[in-house]
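According to Swiss-Prot, the mutagenesis experiment Glu37 to Ala carries the following note: Complete loss of enzymatic activity. Sequence annotations record features per position, and here Swiss-Prot assigns active site, proton donor/acceptor to Glu37, Asp46 based on sequence analysis.
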Amino acid sequence: MAGIPKKLKAALLAVTIAGGGVGGYQEMTRQSLIHLENIAYMPYRDIAGVLTVCVGHTGPDIEMRRYSHAECMALLDSDLKPVYAAIDRLVRVPLTPYQKTALATFIFNTGVTAFSKSTLLKKLNAGDYAGARDQMARWVFAAGHKWKGLMNRREVEMAIWNIRGADDLRQ
């Protein structure tokens, strides 16, 4: 499946084969975010100048120190709770586990508030799945600039959205 790096594709396939394809979109989301965001054990400033650590964690609780892997995973799980809650609360149409995964990584990056007001959500709730997916490609700006890294990320999210099952991941 074009657009998904081999390492991420292998991780998604492993979760799918383990039975995560039906109800385990959370683990696919974790794996996707680890790939898309990477893990930074030391705080840094992202492309928009926001202090960030671990797997895209931001906020006033960041300390200028080295974080452990376990701390990073705990922060990621905590950061994902409002994302999953937003999907459950705002999305009114059925989604495949892969669509939920793509949507969760998108919301993690753009924020729940932005998603809740987006054309993407309006299209999705109107049943326009392709139109909703295509809206992801518009979200490629940070700090007023178009970023290649965000374009690449959206390409991956859109490709995950299109996965139908394990056979797609084996290609």
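Every residue gets a Cβ built from N, Cα and C, even glycine.
In this structure the noted substitutions are not present, so the sites keep their original residues.
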Tally every other Cβ atom lying within 10 Å of the Cβ atom of Glu37 (mutagenesis position).
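19, counting other Cβ atoms within 10 Å of Glu37 (mutagenesis position).
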From the Cα of Asp46 (active site, proton donor/acceptor) across to the Cα of Glu37 (mutagenesis position), what is the distance in angstrom?
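One finds 10 Å between the Cα atoms of these residues.
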According to DSSP, which kind of secondary structure is Asp46 (active site, proton donor/acceptor) found in, if we only use helix, strand and coil?
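Looking at the DSSP assignment, Asp46 (active site, proton donor/acceptor) belongs to neither helix nor strand, so coil.
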For a quick check of packing: other C-beta atoms within 10 Å of the C-beta of Asp46 (active site, proton donor/acceptor), how many?
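Result for Asp46 (active site, proton donor/acceptor): 15 other Cβ atoms within 10 Å.
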